Amino acid sequence: MDKMRILKESRPEIIVGGKYRVIRKIGSGSFGDIYLGMSIQSGEEVAIKMESAHARHPQLLYEAKLYRILSGGVGFPRIRHHGKEKNFNTLVMDLLGPSLEDLFNFCTRHFTIKTVLMLVDQMIGRLEYIHLKCFIHRDIKPDNFLMGIGRHCNKLFLIDFGLAKKFRDPHTRHHIVYREDKNLTGTARYASINAHLGIEQSRRDDMESLGYVMMYFNRGVLPWQGMKANTKQQKYEKISEKKMSTPIEVLCKGSPAEFSMYLNYCRSLRFEEQPDYMYLRQLFRILFRTLNHQYDYIYDWTMLKQKTHQGQPNPAILLEQLDKDKEKQNGKPLIAD
């Protein structure tokens, strides 16, 4: 018997909630690590998120609370269990497939307009739902949108609510107050201009971030990517300056006018104003029909897999590879470019 096998067999099993066996690490979230798990009773695969119970700023139980609030919404994973296991806070949820960042790379960093528009419709819907529940996400990026698996493989899910914040009291309907002394929360590449300026985030900022995600998929790269600087703070300032100095029409050049209309609309929203989600969805739905596309859930990666005779990508393997790639960098910062 080789040494590796002896090590594997001697390693104590981790059982979460008395029902789920931890198999292996498959990724990292904004806080903590994500593991592939399995139901001891049914053999069904699940995702298990774990963070140290001694973390300076524990987030997992807060995130579990948010998932409970969002339960029943289309495109949000179900929570199976959350609690404490020895030295860890744990959260057991539906296992999902690859992220849009994974799939963008799988498609050699090019999405057709049809794929972008099918995703846009679902992404706007996910944001509308969390806003309806009085929360803003504050970290909208391709890594936090995942496709489902099995019968949900064509459905888009929104995850990672560690940075989410309640923007309105659900009972009194009072909105949080306007402030201008906030640190940048989220990922600098997709952050709104107001977030860069230290203004308290609200619904408009999630929507603007989504606009940058759309243009990332349309262009393959955003003008403020790869900025060189001596410190992180200088880098964020350069990203902010480039973002503010790039006219929307320049950013959206080569894309249908609806994308610049979307971003101009989002940037014009007032702090407490509710976005007109239906107007925005209709903007892109009409474009979709004008281009004579069918909403058949055949994405670019669906076509690519058919051409290469591959089955559905194993979510655990894809996420594990993504995590290895990230570990090659010097750790994942909370705020990346």
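Keep in mind that glycine also has a Cβ here, set from the backbone N, Cα and C atoms.
If you look up Swiss-Prot, you'll see 20-288 marked as domain 'Protein kinase'.
For the recorded site, SER28 (ATP binding site), the DSSP three-state label reads strand. All protein chains included, SER28 (ATP binding site) registers 17 other Cβ atoms within 10 Å of its own Cβ. What Swiss-Prot lists as ATP binding site is ILE26, GLY27, SER28, GLY29, SER30, PHE31, GLY32, ASP33, ILE34, LYS49, and the listing cites sequence analysis.
There are 8 other Cβ atoms within 10 Å of the Cβ belonging to GLY43 (mutagenesis position). One entry in Swiss-Prot concerns the mutagenesis experiment GLY43 to Asp. Its note says: In 8B12; death primarily during embryogenesis and early larval stages with no obvious cuticle patterning defects.
Residues or ranges marked as active site, proton acceptor in Swiss-Prot: ASP139. Within 10 Å of the C-beta of ASP139 (active site, proton acceptor) there are 22 other C-beta atoms, taking all protein chains into account.
Between the C-alpha atoms of GLY43 (mutagenesis position) and ILE34 (ATP binding site), the distance comes to 18 Å. When secondary structure is read from DSSP and collapsed to three states, ILE34 (ATP binding site) falls in the strand class. Cα separation, GLY32 (ATP binding site) to ASP139 (active site, proton acceptor), rounded: 16 Å.
Counting every protein chain shown, 23 other Cβ atoms lie within 10 Å of the Cβ of ILE26 (ATP binding site). Neighbour density for ILE34 (ATP binding site): within 10 A of its CB lie 24 other CB atoms from the protein chains shown. When pLDDT values are averaged over the domain 'Protein kinase' (20-288), the model yields 96.
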